[in-house]
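Enquirer: According to Swiss-Prot, the record shows the following:
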BINDING   Gly115, Ser116, Asp255, Phe320, Thr321  pyridoxal 5'-phosphate binding site
VARIANT   Asn210 to Lys  In strain: cv. Himo and cv. Takanotsume; altered activity leading to reduced pungency of sweeter fruits producing preferentially capsinoids over capsaicinoids
VARIANT   Cys259 to Arg  In strain: cv. Himo; altered activity leading to reduced pungency of sweeter fruits producing preferentially capsinoids over capsaicinoids
VARIANT   Ala377 to Thr  In strain: cv. Himo and cv. Takanotsume; altered activity leading to reduced pungency of sweeter fruits producing preferentially capsinoids over capsaicinoids
VARIANT   Asn384 to Asp  In strain: cv. Himo and cv. Takanotsume; altered activity leading to reduced pungency of sweeter fruits producing preferentially capsinoids over capsaicinoids
Amino acid sequence: MANITNEFMGHDMLAPFTAGWQSDMEPLVIEKSEGSYVYDINGKKYLDTLSGLWCTTLGGSETRLVEAANKQLNTLPFYHSFWNRTTKPSLDLAKELLNMFTANKMAKVFFTNSGSEANDTQVKLVWYYNNALGRPQKKKIIARAKAYHGSTYISAGLSGLPPMHQKFDLPPPFVLHTECPHYWAYHLPGETEEEFSTRLANNLESLILNEGPETVAAFIAEPVLGAAGVILPPATYFDKVQAILRKHDILFIADEVVCGFGRLGTMFGSDKYNIKPDLVSVAKALSSGYMPIAAVLVSQKISSVILSESNKIGAFCHGFTYSGHPVACAVALEALKIYKERNITEVVNKISQKFQEGLKAFADSPIIGEIRGTGLALSTEFVNNKSPNDPFPYEWAVGTYFGAQCAKYGMLVSSTGDHVNMAPPFTLSLEELDELIRIYGKALKDTEKRVEELKSQKK
């Protein structure tokens with residue numbers, strides 16, 4: 001048995017989203033995956049309720065994806081897609097994605113390696129498009145507070161999370177942020193969901209008018225805000241937002257990185273909320289996380305301008321060495337085949353009711369303000385006195401403590417501040433779901449006790 005403390009403490013990695021003090025702690029080193037479970041280097045088994053990072057939808061041991069990678073590695077391990085050269089897996093995957101996305105007619109696919117790169121690409125596409133139309137001033141992008149769109153320069157700027165901006169000179173001046181559509185947290189007394197949506201839509205239009213519609217190029221949104229805590233759009237929100245965007249000739253970018261490929265019980269979040277985007281970003285579940293790959297879906301409206309005008313203003317000079325990597329594309333293509341064959345949205349809908357109802361049964365806990373979710377995505381918000389305006393003291397780290405208790409009992413969740421996210425793989429069995437609910441309950445009981453102790457110490 002390996003000794004984590006001796007072997008890995010003070011390790012050589014500069015880890016993502018990790019503070020310096022954490023480098024002196026024992027890291028959790030994951031060594032093996034099997035179905036809905038992962039195992040650490042000491043052999044401890046954990047139910048992985050975040051699908052890695054929202055991505056391993058088909059679980060950790062789907063042999064068909066491994067075989068697809070192996071077959072492609074033995075045929076053509078790499079070739080690029082520059083200068084009108086490409087590979088068959090990339091062409092086949094592009095065609096399949098265009099057929100699969102039906103919320104609006106898409107015409108072209110551009111491959112990247114991550115959701116961050118996809119959203120960076122979206123902004124460059126929008127800028128190129130407006131330059132091609134002779135509108136160089138139409139460049140600003142509107143995103144939303146609390147949104148997560150990635151961590152590269154542009155995508156981190158689009159993200160509405162202050163810790164991602166601090167010390168990085170972000171957001172850039174061309175990025176604007178409008179309000180987060182979290183009804184529970186931000187509605188006024190007596191305000192209905194539809195009235196809340198109307199107020200936010202009116203504020204969005206005021207922002208556009210104040211900036212000048214001729215300067216605003218696009219609006220980017222996740223159908224459901226994932227990392228922010230599975231924040232669902234309030235009633236009529238996207239209908240009202242899209243009407244404003246059309247009125248002012250502003251493009252809609254749908255960030256489907258988390259929501260896409262069945263997570264919400266529909267193939268895409270755009271299907272669930274009647275979104276008709278001009279551009280779409282997909283990643284994560286595209287390959288079930290087995291290979292790094294993402295894609296940008298481009299509507300006919302935009303692609304026709306780019307293709308026709310590039311002969312006049314110059315080529316769309318953007319791309320990555322690994323854009324359309326043949327192995328990643330082969331794995332993604334097999335994942336999409338599995339989603340179709342297994343009718344994955346039906347699978348999600350069959351287990352999501354018990355998942356949602358089983359966990360929302362804990363909503364009466366005195367330390368929980370809201371449990372919200374849809375499909376196989378759910379978030380628990382810990383607050384004092386069940387009020388969004390009364391958070392626990394930061395140093396109490398209530399969400400972090402809950403996550404640590406879950407890990408102690410053999411379950412991994414994502415704890416960000418005092419909200420805890422769960423997005424389990426679609427392979428989750430009913431027995432595993434029972435285990436998930438049981439561990440959640442045990443960890444919650446421990447956390448309630450911990451909060452009571454902290455409150456008594458404060459008196």
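Here the Cβ of each residue, glycine as well, is placed from N, Cα and C on the backbone.
Don't look for the substitutions in this one, it keeps the originals.
What you are looking at is a predicted structure, and each value in this text was computed from that prediction instead of being measured.
Looking at the shown structure, what environment does each listed feature sit in?
Expert: Following the DSSP three-state reduction, the secondary structure of Phe320 (pyridoxal 5'-phosphate binding site) is coil. With a 10 A radius on its CB, Phe320 (pyridoxal 5'-phosphate binding site) counts 17 other CB atoms from all the protein chains.
DSSP assigns Asn210 (variant position) to a helical segment in the three-state reduction. Taking the Cβ of Asn210 (variant position) as reference, no residue of its chain lies under 8 Å away while being at least six apart in sequence.
For Cys259 (variant position), the number of other Cβ atoms no farther than 10 Å from its own Cβ, over all displayed protein chains, is 31.
Proximity of Ala377 (variant position) to non-local residues of its own chain (separation of 6 or more, Cβ distance below 8 Å) is seen for Val224, Gly226, Val230, Val258, Arg263, Leu264, Asn421, Met422, Ala423, given in sequence order.
In three-state terms derived from DSSP, Asn384 (variant position) belongs to a helical segment. Sequence-distant contacts of Asn384 (variant position), defined by Cβ-Cβ distance under 8 angstroms and a gap of at least six in the same chain, are Ile367, Asp390, Pro391, Phe392.
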Enquirer: Indicate the candidate from Gly115, Ser116, Asp255, Thr321 with the smallest number of other Cβ atoms within 10 Å of its Cβ, considering only these binding-site residues.
Expert: Thr321
Enquirer: Measuring Cα to Cα, how far is Phe320 (pyridoxal 5'-phosphate binding site) from Cys259 (variant position) in Å?
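Expert: Given the Cα positions, Phe320 (pyridoxal 5'-phosphate binding site) is 24 Å from Cys259 (variant position).
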Enquirer: Whole number in angstrom, please: the longest C-alpha to C-alpha distance across Gly115, Ser116, Asp255, Phe320, Thr321 for pyridoxal 5'-phosphate.
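Expert: About 23 Å separates the two most distant Cα atoms.
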Enquirer: Where does Cys259 (variant position) sit in DSSP terms: helix, strand, or coil?
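Expert: Going by the DSSP assignment, Cys259 (variant position) belongs to neither helix nor strand, so it counts as coil.
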